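Asks: Below is a structure I'd like to ask you about.
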Amino acid sequence: MPFTIDSARGIFPNTLAADVVPATIARFSQLNAEDQLALIWFAYLEMGKTLTIAAPGAASMQLAENALKEIQAMGPLQQTQAMCDLANRADTPLCRTYASWSPNIKLGFWYRLGELMEQGFVAPIPAGYQLSANANAVLATIQGLESGQQITVLRNAVVDMGFTAGKDGKRIAEPVVPPQDTASRTKVSIEGVTNATVLNYMDNLNANDFDTLIELFTSDGALQPPFQRPIVGKENVLRFFREECQNLKLIPERGVTEPAEDGFTQIKVTGKVQTPWFGGNVGMNIAWRFLLNPEGKIFFVAIDLLASPKELLNFAR
């Protein structure tokens, strides 16, 4: 039987992803708006003690500036209500604007909002605010996660806020940065993997060369981000790269290559990914599971946030 996207998802089935992450996000989403906002605030304060968060790029903040000015112009009660509306996914102009932003703009918005709260320009979480028992349990779970898993939980928590009227709504993303100059690129090497397609995938993504990167995929190829359904088709995958993968640093370490049915090849690579938000402070433990067609094009690649560092050495089928 020829591979389908669904059957391709089953390659290297023993890869153990960090299922605690989507479980924690689901528990977070069930909290009331006040607890969600307070938990985000407490978690970011806690992370700030041990991690250096990079300031968002000017392009991201320019696109969020009007919304931030709008909130600053409100009274304290209105400010609190506006933030609660975001958490409640209320149908308001601000929530619709927020939902149209790419994840990086949303992260930049909350980063700047946190600064404004610290500076007294936006109503802070009330002093002495007591989290509910459920919220305290979620916070305790987050505190027990590895730093890369903490980042993923908090990122997804704010990315899912706002109000989306429909799938075809307007999308706003920061400008795509130009690809790194070819002469200044550093090529990766992967212990156990010499496949040119996989190596070029890593190199082009590290260089923000998304137009070259997407040509490694088949026309009906798919990419599955952590804890999400596959994104199918070159146009959709390219949009994902441009909106969510700018300035990532992929550090693949080792891998294994195996033949699959119908002349396909399956390759698993493990390593780390650093984000522009935390740089070298945090390396998320990642597995890439590639399925290449007989012509060497990417039919499917899954990106898994691993359950623990020991999974970096797990290549069992």
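These residue numbers are counts, starting from 1, taken along the chain as shown.
Placement of Cβ uses the backbone N, Cα and C atoms for every residue, glycine included.
Dumping what Swiss-Prot says about this protein:
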DOMAIN    18-169  domain 'OCP N-terminal'
MUTAGEN   E34 to A  Alters carotenoid specificity, <40% quenching, decreases stability of OCP-R, accelerates OCP-R to OCP-O reversion
BINDING   34-44, 80-83, 107-117, 125-129, 151-161, Y201, 245-250, 273-284, W288  echinenone binding site
MUTAGEN   Y44 to F  Acts like wild-type
MUTAGEN   Y44 to S  Cannot convert to red form (OCP-R), no NPQ. Does not bind to phycobilisomes
MUTAGEN   C84 to A  <40% quenching, decreases stability of OCP-R, accelerates OCP-R to OCP-O reversion
MUTAGEN   W110 to F  Acts like wild-type
MUTAGEN   W110 to S  Incomplete conversion to red form (OCP-R), no NPQ
MUTAGEN   P126 to V  <40% quenching, decreases stability of OCP-R, accelerates OCP-R to OCP-O reversion
MUTAGEN   Y129 to F  <40% quenching, decreases stability of OCP-R, accelerates OCP-R to OCP-O reversion
MUTAGEN   R155 to L  Able to convert to red form (OCP-R), no NPQ
Asks: So if I measure Cβ to Cβ from Y129 (mutagenesis position) and keep only same-chain residues at least 6 apart in sequence, which ones fall under 8 Å?
Replies: E34, A38
Asks: Determine, to the nearest whole angstrom, how far the Cα atom of Y44 (mutagenesis position) is from the Cα atom of L116 (echinenone binding site).
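Replies: Rounded to the nearest whole number, the Cα-Cα distance is 14 Å.
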Asks: In sequence order, which same-chain residues at least six apart have a C-beta under 8 angstroms from P126 (mutagenesis position)?
Replies: none
Asks: Looking only at Cβ atoms, how many others are within 10 Å of the one on D160 (echinenone binding site)?
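Replies: There are 16 of them.
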Asks: Mean pLDDT for the domain 'OCP N-terminal' (18-169), as a whole number?
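Replies: Average per-residue pLDDT within the domain 'OCP N-terminal' (18-169): 86.
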Asks: Whole-number Å only: compute the distance from the Cα of D160 (echinenone binding site) to the Cα of C84 (mutagenesis position).
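Replies: About 13 Å separates the two Cα atoms.
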Asks: Can you tell me the CA-to-CA distance separating F42 (echinenone binding site) and W110 (mutagenesis position), as a whole number of Å?
Replies: 13
Asks: Comparing the recorded positions T152, R155, L250, which residue's C-beta has the most other C-beta atoms within 10 angstroms in this structure?
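Replies: Sorting the candidates by Cβ neighbours within 10 Å, the top entry is T152.
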Asks: According to DSSP, folded down to helix, strand and coil, what is P126 (mutagenesis position)?
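Replies: SS state of P126 (mutagenesis position) = coil.
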